[in-house]
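Undergrad: After the structure tokens below, expect a handful of questions from me.
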Amino acid sequence: MNTNKATATYLKSIMLPETGPASIPDDITERHILKQETSSYNLEVSESGSGVLVCFPGAPGSRIGAHYRWNANQTGLEFDQWLETSQDLKKAFNYGRLISRKYDIQSSTLPAGLYALNGTLNAATFEGSLSEVESLTYNSLMSLTTNPQDKVNNQLVTKGVTVLNLPTGFDKPYVRLEDETPQGLQSMNGAKMRCTAAIAPRRYEIDLPSQRLPPVPATGTLTTLYEGNADIVNSTTVTGDINFSLAEQPADETKFDFQLDFMGLDNDVPVVTVVSSVLATNDNYRGVSAKMTQSIPTENITKPITRVKLSYKINQQTAIGNVATLGTMGPASVSFSSGNGNVPGVLRPITLVAYEKMTPLSILTVAGVSNYELIPNPELLKNMVTRYGKYDPEGLNYAKMILSHREELDIRTVWRTEEYKERTRVFNEITDFSSDLPTSKAWGWRDIVRGIRKVAAPVLSTLFPMAAPLIGMADQFIGDLTKTNAAGGRYHSMAAGGRYKDVLESWASGGPDGKFSRALKNRLESANYEEVELPPPSKGVIVPVVHTVKSAPGEAFGSLAIIIPGEYPELLDANQQVLSHFANDTGSVWGIGEDIPFEGDNMCYTALPLKEIKRNGNIVVEKIFAGPIMGPSAQLGLSLLVNDIEDGVPRMVFTGEIADDEETIIPICGVDIKAIAAHEQGLPLIGNQPGVDEEVRNTSLAAHLIQTGTLPVQRAKGSNKRIKYLGELMASNASGMDEELQRLLNATMARAKEVQDAEIYKLLKLMAWTRKNDLTDHMYEWSKEDPDALKFGKLISTPPKHPEKPKGPDQHHAQEARATRISLDAVRAGADFATPEWVALNNYRGPSPGQFKYYLITGREPEPGDEYEDYIKQPIVKPTDMNKIRRLANSVYGLPHQEPAPEEFYDAVAAVFAQNGGRGPDQDQMQDLRELARQMKRRPRNADAPRRTRAPAEPAPPGRSRFTPSGDNAEV
């Protein structure tokens with residue numbers, strides 16, 4: 001799929017055929033042209049007001065359907081006409097195949113004198129052929145299917161229905177369009193020759209029993225031998241041999257006429273009749289043979305054929321009693337074929353649209369559009385440019401996966417026309433990889449489509465929509481890590497520095513001198529993908545596989561393989577179905593691309609690509625598009641499996657290389673890439689790694705790892721599991737199992753370092769950071785609201801740089817450090833007993849004066865927590881420094897703006913000092929003193945206590961007017 005356009009063009013052409021054709025991206029790369037053909041019919045409604053449209057949505061030729069009317073009594077159908085494309089394709093083209101098709105069926109033309117249209121439409125898609133439909137009445141049409149997505153009922157004719165062709169298969173061959181071949185000048189006038197539609201024909205064969213022919217009632221009257229269903233819409237060829245013998249010699253020559261009638265839906269009038277006549281005489285009555293050989297061109301198939309009838313008659317009355325017995329000279333049979341009948345879409349499935357109670361003589365409009373891939377005939381090819389189809393497995397598989405989820409996404413074959421028009425916006429979103437699927441989110445389908453895109457479509461095209469121009473450069477750096485799987489589950493490369501390459505071009509790394517390594521460079525073409533869940537094997541071993549892509553230097557990625565006992569070549573891709581042998585022919589292994597240099601245990605093993613190990617022990621294996629496994633890790637796994645593993649599968653991935661002595665394991669490269677593959681399954685990578693295990697005995701490795709290998713499987717969580725290995729992968733220098741792979745990765749690292757100072761490096765890191773932190777949706781919504789980045793620019797112009805606050809030790813370590821510090825101080829002061837443990841028991845306090853005096857006097861260690869007050873001098877009752885006590889008392893009581901503290905309060909403060917040995921009050925004692933002060937201030941006064949009054953205010957001096965000047969009262 002072209003990620004520059006970021007559009008699934010093939011899927012878009014299927015769901016929106018009016019947008020035009022797009023080449024089918026499969027591996028049929030014929031030169032062709034793309035052509036869109038229209039079909040437009042105005043069908044006149046009969047007097048009954050009812051009829052049926054038979055649509056062939058997948059037919060690759062020009063005939064796309066047929067129209068039938070019900071008779072006036074609605075007791076029988078009458079064929080009206082074929083529905084075909086505007087151009088007869090076989091006139092100009094030799095081969096073709098259908099890409100997509102759509103019909104719109106609606107009525108909007110009023111007959112003269114009417115003001116409104118009546119009538120309704122029923123439509124249903126039937127998975128079988130037309131002859132298998134039991135009833136074509138309006139009401140019984142809905143019983144053809146139980147799938148609600150394949151039927152529409154009681155839709156007004158003015159609203160209309162839409163029929164959409166959804167492919168039933170994607171293996172579509174080019175079919176011959178029954179074109180006429182050039183003829184010579186001496187040909188008879190009117191004679192012509194055509195290439196018949198003989199690709200995948202549907203063949204019918206009527207086998208008659210070896211018994212008596214049923215008697216005829218009279219001469220010239222047909223007697224039926226067989227009558228049954230058959231579907232034919234294209235040319236057919238009839239061949240047959242009906243042989244019989246008469247019981248008696250005929251009196252006269254008797255003519256036997258065997259007649260094969262091809263009939264349609266509407267009546268018993270044959271569309272085409274094939275007759276074979278033979279004379280029974282005295283010479284041949286013991287073995288008479290009637291041969292049938294006739295070709296019927298498409299022009300003679302004037303309506304869809306749904307029934308055949310084989311009958312016979314005779315011309316002699318005397319021969320009626322002469323018994324004829326079939327099969328005298330061999331089987332009696334008649335066969336005929338339906339051209340292209342087994343091509344998907346030619347005869348099945350079909351869509352039936354019935355209309356009822358429409359106004360007679362009103363018009364029913366059928367407007368269709370069909371998209372084709374066509375190969376012109378030689379005459380037209382001289383003046384027309386053709387192009388090869390592009391093989392795009394991603395585009396094809398994305399279409400497959402979307403259409404395989406048609407029920408969840410509500411993609412239908414028949415629609416109410418207004419619903420289909422409403423859904424076109426969703427279809428455009430699904431096929432546009434740069435869309436964030438806002439409409440699909442409203443319908444509840446965004447998660448499904450996103451999940452499919454992650455598997456089958458380029459992830460970078462949906463990673464950062466506004467960075468679409470950078471996609472081509474992004475896949476050089478981190479694209480390989482974020483876009484990991486191709487359509488259908490096939491791996492893509494995931495090493496840094498390389499473009500995306502399908503495993504079609506990859507090769508499992510190994511020794512170049514392997515027995516099969518060179519012969520298998522030209523691998524088989526295969527596109528099959530399967531997953532198979534197997535029960536827990538009796539034993540097994542998991543090894544990593546490193547793949548490289550020679551067309552892209554530096555390309556490398558990893559996967560896992562599990563080697564189990566048994567022969568399972570059918571579970572391997574055709575490229576991996578290689579059988580290798582142990583030394584001295586002591587066993588074999590499927591899926592290994594080189595012979596094993598040591599002896600086996602006379603058993604056969606199979607190396608299968610591993611996808612998942614479930615908790616119950618079941619293993620899920622898959623077919624991947626890659627070559628067979630080669631390399632030292634596979635040989636190490638086989639050595640452990642043959643010599644050491646007796647039961648079960650160790651939950652770990654083994655890597656390493658067995659030395660020549662077959663006992664020593666030497667270092668091996670590729671640890672980083674193998675670790676990514678192992679960690680995705682929640683498995684550890686175990687074995688000989690550079691700098692970890694320089695040299696380990698084979699037996700000791702098995703004893704140490706296998707016996708303890710009971711680790712539970714824990715799958716990596718999150719959708720960004722590959723991103724977190726980016727730093728490790730870029731920093732590593734070891735990514736291969738041989739010198740060639742090491743050289744390739746060194747080139748990758750050098751190329752990655754070249755862009756570290758470029759602006760693109762910052763953009764790519766930003767994209768990775770955005771996806772890693774799940775900010776893609778938020779950034780995309782912000783970009784729509786702030787297209788000029790004015791708000792965002794102001795927001796991030798000064799990024800926050802908060803220095804990280806140093807984290808101190810936790811409480812336990814802090815207390816231990818405190819105890820150690822107090823212990824050192826106490827020991828320096830002479831208290832040798834004060835160890836950190838003793839300080840901790842003493843409530844993390846140093847020795848008190850009593851404890852220190854006790855130690856000095858007795859020489860024994862004091863008990864932690866005991867103050868030994870008897871060994872210290874009792875404090876004085878009232879300290880001599882009363883000034884200090886008064887200052888504190890006045891401060892607590894409330895001076896200097898309130899009354900001085902009473903003597904009782906001084907005494908209370910002095911008592912606190914005495915209690916503390918001369919020290920001031922602690923926090924609790926200070927709170928008690930403040931409470932005592934408040935109580936003393938609220939204490940009521942005695943009546944004898946004089947109340948202090950204020951002195952009266954002095955009167956103000958007499959004022960004067962500011963207009964009266966000072967001096968005498970003289971006249972101004």
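Note that Cβ sites are derived from N, Cα and C of the backbone, with glycine treated the same way.
Checked Swiss-Prot, it gives:
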type	residues	note
ACT_SITE	SER633	active site, nucleophile
ACT_SITE	LYS674	active site
BINDING	ASP26	divalent metal cation binding site
DOMAIN	509-734	domain 'Peptidase S50'
VARIANT	VAL52 to Ile	In strain: Isolate Mason, Isolate Tseng, Isolate Blake, Isolate Sp103, Isolate Sp116, Isolate Sp122, Isolate NVI-001, Isolate NVI-011, Isolate NVI-013, Isolate NVI-015, Isolate NVI-016, Isolate NVI-020 and NVI-023
VARIANT	ARG212 to Ser	In strain: Isolate Mason, Isolate Blake and Isolate Tseng
VARIANT	THR219 to Ile	In strain: Isolate NVI-010
VARIANT	ASN234 to Ser	In strain: Isolate Tseng
VARIANT	ALA247 to Thr	In strain: Isolate Sp122, Isolate NVI-001, Isolate NVI-013, Isolate NVI-015 and Isolate NVI-023
VARIANT	GLN249 to Arg	In strain: Isolate Tseng
VARIANT	ASP252 to Val	In strain: Isolate NVI-001, Isolate NVI-011, Isolate NVI-013, Isolate NVI-015, Isolate NVI-020, Isolate NVI-023, Isolate Sp116 and Isolate Sp122
VARIANT	VAL288 to Ala	In strain: Isolate Sp116
VARIANT	VAL323 to Ala	In strain: Isolate NVI-020
VARIANT	TYR500 to His	In strain: Isolate Heppel, Isolate NVI-010, Isolate NVI-011, Isolate NVI-020, Isolate Sp103 and Isolate Sp116
VARIANT	ASP672 to Ala	In strain: Isolate NVI-016
VARIANT	ASP788 to Gly	In strain: Isolate NVI-011
VARIANT	GLU867 to Gln	In strain: Isolate Mason and Isolate Blake
Undergrad: Within a 10 Å radius of its Cβ, which of these recorded positions (THR219, ASN234, GLN249, SER633) has the fewest neighbouring Cβ atoms?
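TA: Least crowded of the recorded positions THR219, ASN234, GLN249, SER633, by Cβ count within 10 Å, is GLN249.
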Undergrad: What does DSSP assign SER633 (active site, nucleophile), in three states?
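TA: In the DSSP reduction, SER633 (active site, nucleophile) maps to helix.
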Undergrad: At the level of the C-alpha atoms, what whole-angstrom distance separates VAL52 (variant position) and SER633 (active site, nucleophile)?
TA: 67
Undergrad: Near the Cβ of VAL288 (variant position), how many other Cβ atoms are there if near means within 10 Å?
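TA: Here the count is 20.
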Undergrad: Can you count the other CB atoms that lie within 10 A of the CB of VAL323 (variant position)?
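TA: For VAL323 (variant position), the 10 Å Cβ neighbour count is 13.
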Undergrad: Counting other Cβ atoms within 10 Å of each Cβ, which of the variant positions VAL52, ALA247 scores lowest?
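TA: Output over variant positions VAL52, ALA247: least Cβ neighbours within 10 Å is ALA247.
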Undergrad: For the recorded positions listed here (ARG212, LYS674), which one has the lowest count of neighbouring CB atoms within 10 Å of its own CB?
TA: ARG212
Undergrad: What is the nearest of the recorded positions ARG212, ASN234, SER633, ASP788 to VAL288 (variant position), using the Cα of each?
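TA: If we rank ARG212, ASN234, SER633, ASP788 by Cα distance to VAL288 (variant position), first place goes to ARG212.
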Undergrad: If you measure GLN249 (variant position) to ASN234 (variant position) at Cα, how many Å is it?
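TA: Distance between the two Cα atoms comes out at 43 Å.
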Undergrad: Under a three-state reduction of DSSP output, how is LYS674 (active site) classified: helix, strand, or coil?
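TA: LYS674 (active site) sits in a helix per DSSP.
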Undergrad: Work out how many Å separate the residue listed as 'active site, nucleophile' and the residue listed as 'active site' at their Cα atoms, rounded off.
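TA: Answer for this pair: 10 Å between alpha carbons.
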Undergrad: Where's the emptiest Cβ shell within 10 Å among the variant positions ASP788, GLU867?
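TA: ASP788, out of the variant positions ASP788, GLU867, has the fewest neighbouring Cβ atoms within 10 Å.
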Undergrad: I'd like to confirm something. Which of the recorded positions, ASP26, THR219, ASN234, VAL323, ASP788, has a Cα closest to the Cα of ARG212 (variant position)?
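TA: Result for ARG212 (variant position): the nearest of the recorded positions is VAL323.
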Undergrad: Whose Cβ, among the recorded positions ASP26, ASP252, has more other Cβ atoms within 10 Å than any of the rest?
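TA: When each Cβ's neighbours within 10 Å are tallied, ASP26 leads.
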Undergrad: Looking at the recorded positions ASN234, ASP252, LYS674, ASP788, GLU867, which has the shortest Cα distance to THR219 (variant position)?
TA: ASP252
Undergrad: Quick one: of ASN234, ALA247, ASP252, LYS674, ASP788, GLU867, which recorded positions lie within 10 angstroms of VAL323 (variant position), measuring between C-alpha atoms? Sequence order, please.
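TA: Close recorded positions: ALA247.
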Undergrad: Please report how many Å separate the Cα atom of the residue listed as 'active site' from that of ASP26 (divalent metal cation binding site), as a whole number.
TA: 33
Undergrad: Looking at the recorded positions listed here (ASP26, ALA247, ASP788, GLU867), whose Cα lies nearest to that of ASN234 (variant position)?
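TA: Answer for the nearest of the recorded positions: ASP26.
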